[in-house]
Amino acid sequence: MAHIVKIYDTCIGCTQCVRACPLDVLEMVPWDGCKASQMASAPRTEDCVGCKRCETACPTDFLSVRVYLGSESTRSMGLSY
């Protein structure tokens, strides 16, 4: 079952989530929205196994990276009927 990895604009560009991911699902991309001038991106979500290490590593009060597992993804993204 596919997982959705969502990066929110509260990302501070610290790279903690990228370093925590054992499967290199995440990478940093240029972004002018924070002091670090970069933010996390999830170009390889098909490789995500749902371990949520990226969430655990995120230091922001509102998790900037969220992993929605399987059926949770449609409910969390507001797609359930």
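The backbone N, Cα and C atoms fix where each Cβ goes, and this holds for glycine too.
Taken from Swiss-Prot as is:
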type: BINDING; residues: Cys11, Cys14, Cys17, Cys58; note: [4Fe-4S] cluster 1 binding site
type: BINDING; residues: Cys21, Cys48, Cys51, Cys54; note: [4Fe-4S] cluster 2 binding site
type: DOMAIN; residues: 2-31; note: domain '4Fe-4S ferredoxin-type 1'
type: DOMAIN; residues: 39-68; note: domain '4Fe-4S ferredoxin-type 2'
type: MUTAGEN; residues: Asp9 to Lys or Asn; note: No effect
type: MUTAGEN; residues: Ile12 to Val; note: 60-fold increase in affinity of PSI for ferredoxin; when associated with 15-KR-16. Unable to grow photoautotrophically
type: MUTAGEN; residues: Lys35 to Thr; note: Drastically decreases affinity of PSI for ferredoxin. Decreases cross-linking of ferredoxin to PSI-D and PSI-E
type: MUTAGEN; residues: Lys35 to Asp or Glu; note: Drastically decreases affinity of PSI for ferredoxin, limits photoautotrophic growth at medium and greater light. Decreases cross-linking of ferredoxin to PSI-D and PSI-E
type: MUTAGEN; residues: Glu46 to Lys or Gln; note: No effect
type: MUTAGEN; residues: Val49 to Ile; note: Leads to partial destabilization of PSI; when associated with 52-TQ-53, alters the FA center. Unable to grow photoautotrophically
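Within the domain '4Fe-4S ferredoxin-type 1' (2-31), the DSSP-based counts of helix, strand and coil residues read 5 helix, 8 strand, 17 coil. In the predicted model, residues of the domain '4Fe-4S ferredoxin-type 1' (2-31) average a pLDDT of 94. Taking H, G and I as helix, E and B as strand and the rest as coil, DSSP gives the domain '4Fe-4S ferredoxin-type 2' (39-68) the counts 8 helix, 7 strand, 15 coil. In the shown protein chains, 26 other C-beta atoms lie within 10 A of the C-beta of Cys17 ([4Fe-4S] cluster 1 binding site).
Within the same chain, the residues at least 6 positions away from Cys48 ([4Fe-4S] cluster 2 binding site) whose Cβ sits under 8 Å from its Cβ are His3, Val5, Leu23, Val25, Ala42, Val67, listed in sequence order. Spatially, by CA atoms, the binding-site residues Cys11, Cys51, Cys58 include one closest to Lys35 (mutagenesis position), and that is Cys11. For the recorded [4Fe-4S] cluster 1 site, residues Cys11, Cys14, Cys17, Cys58 set the reference point as the centre of their Cβ atoms, and the other residues of that chain within 8 Å of it by Cβ are Ile12, Gly13, Thr15, Gln16, Val18, Ala40, Cys54, Ala57, Pro59, Thr60, Ser64, Val65.
Ranking the recorded positions Ile12, Cys14, Glu46, Cys58 by Cα distance from Cys21 ([4Fe-4S] cluster 2 binding site) puts Cys58 first.
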